[in-house]
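**Q** First the structure, which I've put down as structure tokens, then a few questions once you've had a look.
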Amino acid sequence: MSSGLWSQEKVTSPYWEERIFYLLLQECSVTDKQTQKLLKVPKGSIGQYIQDRSVGHSRVPSTKGKKNQIGLKILEQPHAVLFVDEKDVVEINEKFTELLLAITNCEERLSLFRNRLRLSKGLQVDVGSPVKVQLRSGEEKFPGVVRFRGPLLAERTVSGIFFGVELLEEGRGQGFTDGVYQGKQLFQCDEDCGVFVALDKLELIEDDDNGLESDFAGPGDTMQVEPPPLEINSRVSLKVGESTESGTVIFCDVLPGKESLGYFVGVDMDNPIGNWDGRFDGVQLCSFASVESTILLHINDIIPDSVTQERRPPKLAFMSRGVGDKGSSSHNKPKVTGSTSDPGSRNRSELFYTLNGSSVDSQQSKSKNPWYIDEVAEDPAKSLTEMSSDFGHSSPPPQPPSMNSLSSENRFHSLPFSLTKMPNTNGSMAHSPLSLSVQSVMGELNSTPVQESPPLPISSGNAHGLEVGSLAEVKENPPFYGVIRWIGQPPGLSDVLAGLELEDECAGCTDGTFRGTRYFTCALKKALFVKLKSCRPDSRFASLQPVSNQIERCNSLAFGGYLSEVVEENTPPKMEKEGLEIMIGKKKGIQGHYNSCYLDSTLFCLFAFSSALDTVLLRPKEKNDIEYYSETQELLRTEIVNPLRIYGYVCATKIMKLRKILEKVEAASGFTSEEKDPEEFLNILFHDILRVEPLLKIRSAGQKVQDCNFYQIFMEKNEKVGVPTIQQLLEWSFINSNLKFAEAPSCLIIQMPRFGKDFKLFKKIFPSLELNITDLLEDTPRQCRICGGLAMYECRECYDDPDISAGKIKQFCKTCSTQVHLHPRRLNHSYHPVSLPKDLPDWDWRHGCIPCQKMELFAVLCIETSHYVAFVKYGKDDSAWLFFDSMADRDGGQNGFNIPQVTPCPEVGEYLKMSLEDLHSLDSRRIQGCARRLLCDAYMCMYQSPTMSLYK
């Protein structure tokens, strides 16, 4: 096979890429123009379709004796651009491309591609699927469970899908990972009990235990398959009513899961008849099917042309998107039995009626009433159709079926369109009203030849200022909503059209093609083509002007019905049942938008059910405060904290106001758009803007007091400790660094020991519900660890001694200190006097009244895969926990809105009652509900003093 290699340079301006992919069926020999070396591109390589900007399409115009070629960028050699003959490639859809690209051996990749049933079943393999894994060739397969599905490195236009499998039974210990890939934890399992493999090494275990084994085919199996009875691009006919219609075969094969029914044929009709989109049962069988003119029928309903006819220029028609090239399917084709017969047999197949609704005759117009959008001259938005004279012969269509079962925001998801033709009273074929995406702009289809490449788009918008990228609406009942992806004027039409990508699938729509020409690319059944003058700005939003970016969209569009209140009155947090009723549900908490989860979750933790920092909201402005101090404080108090406590909801618009203020700080940037760390946010807000008196005052080894707003635990991992508590971690850190609190804090924010967002020092951390900081305070009376009397000395070297209150800070009275350090192992210990308050009442400690300084846990901030969520305690009961996610759900697509949600998670209380030993032995994957995230993903734990929270 020969092909032209244009260069080994990076593909930039000369081409633009589309998300269409092809598999090479023949080996390529190409020359690198830089090195003049011959490069081999093996069969089984995958290329991405590219288009030449200068000519508007990727095919090299055919000359006499030469066939069409298409341009490809080989994914394995991303700088190589080459042209290949159409016959030497086959198109595959993106989902199959992802599965195949993970297989590095091109021969094995091609073999799996030809085994299309196995490949189709690969789409069913997901997290939780039971599988068998072939680790080494010729050896037995090991059972396992899929724990991860996705790309390992997302660095290409499309990335290969790998499967992370936890090996079970005899496979345990035979793997090579614990779920970590290049330092990133993709799933969790025991050491050497996990593997990352591609689909060719997997076998899905199904209910009947057959799995994919019967479908597995090696390269040698594929040559024994019967070829289909009809060749691609061959001409055929079929009876439609009383007339005969002709077309070209673009698909001929058995249907996945329906092999016993025999062959089915996809025909691209010469006239606009049919409504097959190339899919069957969710599997794309043919990528060149057009809902405007393609039909799928059983082979019994097809009549091959017996006489030579002049054909249309052949389309790029292959067994594509999961279907192999002719004769290369690896499962057995059906024999000529009762289920199949010679093409042209006139016994209508049962599945013909199943796939196409009914027979294509006059009865169809009775059983399948089409619906179309009528033209209303008074409202230009209604003028979506221009009926040809043929339409006058058809009786008016009835009203569309009732759609009351759909919610108002979902009614436009699907419409009962029909794309067939009905016989006219005079015997000719008259158009029935077609879908909005076809008939509203079709005109006389036969007067215009098939357009191979899109015309240049028209850059200017309409009178409403609509342009490419605008949120638009096509006013109908119900209306269509979407984003304009293309504006232009196709050949043969006098009107300027707009190509919209709809929010949801709609029957009769395409994937970006119109009349056989691709104008943009989107998901199937989401591309709608209408006259530009019929479009209006999306009426669901307050602003009619398009916005330039996500930052301004948050404000100018007002987020529809997602605005929140402004509350001037100072409001303490509502606790227990009252707080629960206010806060739980969807559209509760703080709405996330554009990488704001770090800020949403931190604010929710600090203020939803705690008043520990309320003084921050009340301090009057002083002369040294910055100019926007009052603006920030007022925003926090009246638009965020108070509404959150009264109504349980704050919209993203208010948070964006705060993010813009954070951007004003000279040392800060990216707060309106980038992902940030909570500690960075707290430092900017508390230190630079609000000038909050530092929450913590810490002294190191008698040195000057250091001020800070939160404390991060730094320590080396102790392999002897399975699940540490926050109490242990804080004490270890203070002892090892020789630190003390100079004052008892009213609010203590502790950052967990971890490096960055990904690496955790401990797999689980137990969030102590109560924190005793008495032994960590300066000038505070403390109990002797032995007798309970007033401690006079502290010994850091005794801390690790397992014989004396293991894992506790050691302080002793004078007598006990002498006794303890008489032991030979402790003779050389260096202990120091405990600092005590000068005015300590003598009778207090003599009567055992040494007070304890304790703090209560009120919130935990967690992170998993760069997304922050929050756990908050709303009452005294152990089960009084709520889980908050600012981006729990979504309304709409790319230009939609996040929906925050707060849910009760009482199961947390049960896990916090468990012993540390039981918690350590518990498999993290078996932890129910949200509790796993609390125990495994803690980022910050927040404590408050029950007696001081309103005074500091």
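A Cβ is built for glycine as well, from the same backbone N, Cα and C atoms used for every other residue.
Those substitutions? Not in this structure, it's all original residues.
So Swiss-Prot has the following annotated:
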| type | residues | note |
| --- | --- | --- |
| DOMAIN | 153-198 | domain 'CAP-Gly 1' |
| DOMAIN | 253-286 | domain 'CAP-Gly 2' |
| MUTAGEN | Cys597 to Ala | Loss of deubiquitinating activity |
| MUTAGEN | Asp677 to Gly | Decreased inhibition of NF-kappa-B |
| MUTAGEN | Met715 to Val | Increased inhibition of NF-kappa-B |
| BINDING | Cys795, Cys798, His821, His829 | Zn(2+) 2 binding site |
| ACT_SITE | His867 | active site, proton acceptor |
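Are these features on the surface or tucked inside, and what touches them?
**A** According to DSSP, Cys597 (mutagenesis position) is assigned to a helical segment. Cβ neighbour count for Cys597 (mutagenesis position): 25 (other Cβ atoms within 10 Å of its Cβ, all protein chains included).
Classification of Asp677 (mutagenesis position) by DSSP places it in coil, neither helical nor stranded. Listed in sequence order, Tyr598 are the same-chain residues at least 6 apart in sequence whose CB falls under 8 Å from the CB of Asp677 (mutagenesis position).
All chains included, 14 other C-beta atoms sit within 10 angstroms of the C-beta of Met715 (mutagenesis position).
For the recorded site, His829 (Zn(2+) 2 binding site), the DSSP three-state label reads coil. Counting only same-chain residues at least 6 apart in sequence, those with a Cβ under 8 Å from the Cβ of His829 (Zn(2+) 2 binding site) are Cys795, Glu797, Cys798, His821.
Within the same chain, the residues at least 6 positions away from His867 (active site, proton acceptor) whose Cβ sits under 8 Å from its Cβ are Cys597, Met887, listed in sequence order.
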**Q** Is it possible to get the count of other C-beta atoms within 10 angstroms of the C-beta of Cys795 (Zn(2+) 2 binding site)?
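**A** Around the Cβ of Cys795 (Zn(2+) 2 binding site), 21 other Cβ atoms lie within 10 Å.
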**Q** Report the residues of the chain - excluding Cys795, Cys798, His821, His829 - with C-beta within 8 Å of the mean position of the site's C-beta atoms, for the recorded Zn(2+) 2 site, in sequence order.
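**A** Near the Zn(2+) 2 site, the remaining chain residues are Glu797, Asp801, Lys810, Ser817, Val820, Arg826, Ser830, Tyr831.
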**Q** Of these binding-site residues, Cys798, His821, which scores lowest on Cβ atoms within 10 Å?
**A** His821
**Q** Which three-state DSSP class does His867 (active site, proton acceptor) fall into?
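**A** In three-state terms, His867 (active site, proton acceptor) counts as strand.
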